[in-house]
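Data block below; observations after.
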Amino acid sequence: MNFEGKIALVTGASRGIGRAIAETLAARGAKVIGTATSENGAQAISDYLGANGKGLMLNVTDPASIESVLEKIRAEFGEVDILVNNAGITRDNLLMRMKDEEWNDIIETNLSSVFRLSKAVMRAMMKKRHGRIITIGSVVGTMGNGGQANYAAAKAGLIGFSKSLAREVASRGITVNVVAPGFIETDMTRALSDDQRAGILAQVPAGRLGGAQEIANAVAFLASDEAAYITGETLHVNGGMYMV
C-alpha cells in the first residue's frame with residue numbers, strides 16, 4: 001500500500017485512533033493533514049507529522065471552519081484524495097435523563113459533520129474520478145449500548161449514510177466505507193480496575209482489547225488501491241465481540 005502523491009485529511013488526529021491513522025498514512029507516503037479542536041492540538045499534530053503533513057484547527061460542526069480548512073489544504077497541498085472522518089465525542093446518559101443538548105451535540109459532531117465534510121470534498125473527487133471516504137464508526141452502532149442512545153444513533157446513521165453515498169459515487173471511482181472498532185486500548189481503559197477490565201474482556205472472544213494501530217491498518221487498507229472494489233461496507237474490528 002503506497003500513498004505517494006495522495007493528500008489525506010484525518011479529523012480528530014491529535015491522539016489515539018486518529019493519531020495512529022495519520023501516522024500510518026504518512027508512513028506509507030501520503031501528505032497528511034490532521035485536525036484538532038485547539039491550536040495546541042493542531043501544533044501537536046504538526047510536531048509528530050513533521051515534513052509528512054500538518055495540523056490544523058477545525059470545528060467539524062461549523063461549515064465556515066470546514067471551508068476554511070479545505071481552502072488552506074488546497075493552497076498548500078492540493079485537493080483531498082482520502083478523507084478519514086474520525087472526530088467524535090460522547091455525551092452518555094440514560095434516555096430518561098438525556099438533555100436535548102446531549103442529543104444534539106452528538107448528532108452534530110458525530111453524524112452531521114460527516115455529511116458536511118464528505119460533501120465538501122466530493123466535487124474534487126468526482127472530477128478526478130478517484131477518492132476514498134472512510135468513517136470511524138463503532139460496534140455500538142450495530143449492537144446498541146445502554147446509556148448511549150445518542151451515540152449509537154449517530155454511529156448507526158453513519159452506516160446508512162455511507163451506504164447511500166457509496167451508491168451515488170461508485171461509478172466515479174470513489175469508495176465510501178466505515179470501520180467500526182470494538183473495545184480499543186486507550187488511556188481510559190488503562191485506568192480501569194482489574195474487575196472492570198475483566199468484565200470487558202469477558203465480552204471479547206479474542207480475550208484482549210484492540211489497539212489503535214489495528215484500526216489504522218484497516219483504514220489504510222480501505223484507502224488503498226487494493227480495496228478499490230470494496231464500497232458501502234462496514235469493517236468490524238472488535239475481536240469477535242459482535243459478529244454481523
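Note: Cβ is positioned from N, Cα and C throughout, glycine not excepted.
Using a 10 Å radius centred on the Cβ of GLY12 (NADP(+) binding site) and all shown protein chains, the other Cβ atoms total 27. Sequence annotations record features per position, and here Swiss-Prot assigns NADP(+) binding site to GLY12, ALA13, SER14, ARG15, THR37, ASN59, VAL60, ASN86, TYR151, ALA152, ALA153, ALA154, LYS155, ILE184 based on experimental evidence.
The local packing around GLY53 (Ca(2+) 1 binding site), expressed as other Cβ atoms within 10 Å of its Cβ over all shown chains, amounts to 25. For GLY50, GLY53, the entry in Swiss-Prot reads Ca(2+) 1 binding site.
Taken from Swiss-Prot, the feature substrate binding site applies to SER138, supported by similarity to another entry. In three-state terms derived from DSSP, SER138 (substrate binding site) belongs to neither a helical nor a strand segment and is classed as coil.
Feature annotation from Swiss-Prot assigns Ca(2+) 3 binding site to GLU233, THR234. DSSP classifies THR234 (Ca(2+) 3 binding site) as strand under the three-state reduction. Other C-beta atoms found within 10 angstroms of the C-beta of THR234 (Ca(2+) 3 binding site) number 18, with every protein chain shown included.
A C-beta separation below 8 Å, combined with a sequence spacing of at least six in one chain, links TYR151 (mutagenesis position) to THR90, ARG91, ASP92, ILE106, ASN110, SER138, VAL140, ASN145. Swiss-Prot gives this note for the published mutagenesis TYR151 to Phe: Defect in the affinity for NADPH.
Among the mutagenesis experiments that Swiss-Prot reports, ALA154 to Thr is described with the note: Decreases in the thermolability of the reductase; when associated with K-233. Under 8 Å, Cβ to Cβ, and six or more positions away along its own chain, ALA154 (mutagenesis position) finds GLY88, ILE106, ILE107, ASN110, LEU111, GLY141.
Experimental mutagenesis is annotated in Swiss-Prot for LYS155 to Ala, with the remark: Defect in the affinity for NADPH. The Cβ of LYS155 (mutagenesis position) has 27 neighbouring Cβ atoms from other residues within 10 Å, across all protein chains displayed.
What Swiss-Prot notes for the published mutagenesis of GLU233 to Lys is this: Decreases in the thermolability of the reductase; when associated with T-154.
Sequence-distant contacts of SER14 (NADP(+) binding site), defined by Cβ-Cβ distance under 8 angstroms and a gap of at least six in the same chain, are GLY34, ALA36, GLY41, ALA42, ALA44, ILE45, GLY55. Of the listed binding-site residues VAL60, ALA153, the Cβ environment within 10 Å is emptiest of other Cβ atoms at ALA153. Comparing C-alpha positions, THR234 (Ca(2+) 3 binding site) sits nearest to GLY12 among the binding-site residues GLY12, THR37, GLY53. The two recorded residues VAL60 (NADP(+) binding site) and LYS155 (mutagenesis position) have their Cα atoms spaced 16 Å from each other. GLY50 (Ca(2+) 1 binding site): 9 other CB atoms within 10 A of its CB, across all protein chains.
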